[in-house]
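Annotated features, as they stand in Swiss-Prot:
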MUTAGEN   Cys15 to Arg  Loss of toxicity
MUTAGEN   His56 to Pro  Loss of toxicity
MUTAGEN   Arg70 to His  Loss of toxicity
ACT_SITE  Arg97  active site
MUTAGEN   Asn98 to Thr  Loss of toxicity; when associated with C-104
ACT_SITE  His102  active site
MUTAGEN   Tyr104 to Ala  No loss of toxicity. No longer AMPylated by MntA
Amino acid sequence: MNDIIINKIATIKRCIKRIQQVYGDGSQFKQDFTLQDSVILNLQRCCEACIDIANHINRQQQLGIPQSSRDSFTLLAQNNLITQPLSDNLKKMVGLRNIAVHDYQELNLDIVVHVVQHHLEDFEQFIDVIKAE
């Protein structure tokens, strides 16, 4: 594992920790715009770091050239570096990131809550798989 991947993993871990710290029990999330911004920004950062890692591995191992951020995870799954379910979940995160970054549509806070409560472990699972390589 090289410094690029090590640094990206550190970013993901830091962002997950920050999300967990600021989100707390979630009782204030829908009323607190600053809290929403913090959680969404850190989800974006997690997603970007995962994309960067995937692109780096795709390039290093010459797995192909992704045509989109989602394709980065597809290539990893096609080459059995991550599972298809993990690839699918990370591709959904890219969709959430795209909505948050580009304002394609209003971000549904219920989806953000669901991600925080049920899918932060997708980032952790991705880290574990990458570290095992």
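Here the Cβ of each residue, glycine as well, is placed from N, Cα and C on the backbone.
Those substitutions? Not in this structure, it's all original residues.
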Can you tell me which of the recorded positions His56, Arg70, Asn98, His102 is spatially closest to Cys15 (mutagenesis position)? Compare CA atoms only.
Asn98
Rounded to a whole number, how many Å is the Cα of Arg70 (mutagenesis position) away from the Cα of Asn98 (mutagenesis position)?
11
To which of the recorded positions His56, Arg70, Arg97, His102 does the lowest count of other Cβ atoms within 10 Å belong?
His102
Test of understanding: give the count of other CB atoms lying within 10 angstroms of the CB of Asn98 (mutagenesis position).
17
Including all protein chains displayed, how many Cβ atoms other than that of Cys15 (mutagenesis position) lie within 10 Å of its Cβ?
22
For Asn98 (mutagenesis position) and His56 (mutagenesis position), what Cα-Cα distance in Å is obtained after rounding to a whole number?
20
In three-state terms from DSSP, label His56 (mutagenesis position) for me.
helix
C-alpha of His56 (mutagenesis position) to C-alpha of Arg97 (active site): distance in Å?
19
